[in-house]
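Colleague: Following this message is one structure expressed as structure tokens.
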Amino acid sequence: MLQIEFITDLGARVTVNVEHESRLLDVQRHYGRLGWTSGEIPSGGYQFPIENEADFDWSLIGARKWKSPEGEELVIHRGHAYRRRELEAVDSRKLKLPAAIKYSRGAKVSDPQHVREKADGDIEYVSLAIFRGGKRQERYAVPGGAAGNGQGRPAPQGQPAQARPQATAARPAARPPVQPGQEEETPF
């Protein structure tokens, strides 16, 4: 039997038993959808194949996609918002790197030194994930494809997007107005 230790979105540590290794990613997805995380972000961020970026299942690491009011796609992980950045290929005498997509944010004073990366000047940032090179891994993709998964991706052309149920706001029942000479009841 395997065990995974998660940190809930409220900071509690929870150990979950996994019957078989074939269920490991399913368990991570389940608790990741709740915002629970396991482990720490590695220095430089998680490394994934670039072919997985379009339909990556962010719940595997306890993250979720979110679209800002300005329309910018972000990834939320442990209360921090990470921006999508496209990095050009590097081809120099000393370094050759293929193009990549990185999700990162500006570093904060509370971030441990080992996760901070230097940029131009005095700017530091923290990377959540980088998608570069490699061969596609189906196990990292959203199960059942990206369409209609709530991860912010459109349905493929020629296929209708699944309708997303709309949440209805709960409204308190209207209270009758207080009549003159009548005292209002204390709510507790």
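Glycine residues also receive a Cβ, built from the backbone N, Cα and C atoms like all the rest.
Original residues only: the substitutions mentioned are not part of this model.
Sharing the features that Swiss-Prot gives for it:
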- GLU51 to Ala: Forms pentamers but not higher-ordered structures; binds ssDNA normally (MUTAGEN)
- ARG64 to Ala: Reduced ssDNA-binding (MUTAGEN)
- TRP66 to Ala: Reduced ssDNA-binding (MUTAGEN)
- ARG83 to Ala: Forms pentamers but not higher-ordered structures, reduced ssDNA-binding (MUTAGEN)
- ARG85 to Ala: Reduced ssDNA-binding (MUTAGEN)
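Walk me through where these features lie, including what they touch and how far apart they are.
Modeller: Under DSSP, GLU51 (mutagenesis position) is assigned to a helix (H, G or I) in the three-state scheme.
In the three-state DSSP assignment, the secondary structure recorded for ARG64 (mutagenesis position) is strand.
Non-local contacts of ARG83 (mutagenesis position) by the CB criterion (under 8 A, 6+ apart in sequence, same chain) comprise GLU72, LEU74, TYR103, SER104, ARG105. Under the three-state DSSP scheme, ARG83 (mutagenesis position) falls in the strand class.
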Colleague: Using a 10 Å cut-off, grab the number of neighbouring Cβ atoms around the Cβ of TRP66 (mutagenesis position), all chains included.
Modeller: 14
Colleague: Fewest other CB within 10 angstroms, which one of the mutagenesis positions ARG64, ARG85?
Modeller: ARG85
